[in-house]
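S.K.: Take a look at this one; I'll ask things after.
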Amino acid sequence: MIYGIGLDITELKRIASMAGRQKRFAERILTRSELDQYYELSEKRKNEFLAGRFAAKEAFSKAFGTGIGRQLSFQDIEIRKDQNGKPYIICTKLSQAAVHVSITHTKEYAAAQVVIERLSS
């Protein structure tokens, strides 16, 4: 049974601007593990990675039903990749659910869609 669906799109320019203005922007959005990956990337890929993770976490928060705020933070959500490179989400505040995520980006935008499926108990 579908618990929630979330979609987010963000401009790469906007993320680059925020990262340039706010010194700790990436640290606020990315978990420690995600930051390790981020620091290994070229400058161009860093912005795509950060924008994609931002969009995925926003989409997850919408599917979760709370948005980012008091009940759910960017740090509660981690995007990982399986052995084939397919992204998946780990969230400490969610159990008994399967989470499906798709992340994409173009030259100008990053977008993500998340579906949370409640598993029968």
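The backbone N, Cα and C atoms fix where each Cβ goes, glycine too.
What you see is a predicted model, and the numbers here were worked out from it, not measured in a lab.
Here the residue is the original one, while Swiss-Prot reports the published mutagenesis I2 to A with the comment 6% of wild-type activity. Here Swiss-Prot notes a mutagenesis experiment, I5 to R, with the remark: Loss of activity; no trimer formation. Feature annotation from Swiss-Prot assigns Mg(2+) binding site to D8, E58. Under mutagenesis, Swiss-Prot gives Q113 to E with this note: 14% of wild-type activity. Per Swiss-Prot, mutagenesis Q113 to R is noted as: Loss of activity; no trimer formation.
Give me the local environment of each listed feature.
M.R.: Applying an 8 A CB threshold to same-chain residues 6+ apart, the list for I2 (mutagenesis position) reads V115, I116, E117, R118.
Residues within less than 8 Å, Cβ to Cβ, of I5 (mutagenesis position) and separated from it by at least 6 positions along the same chain comprise K62, A63, Q113, V114, V115, I116.
Applying an 8 A CB threshold to same-chain residues 6+ apart, the list for D8 (Mg(2+) binding site) reads F54, A55, A56, E58, A59, K62, A111, A112.
Look at Q113 (mutagenesis position): DSSP puts it in a strand.
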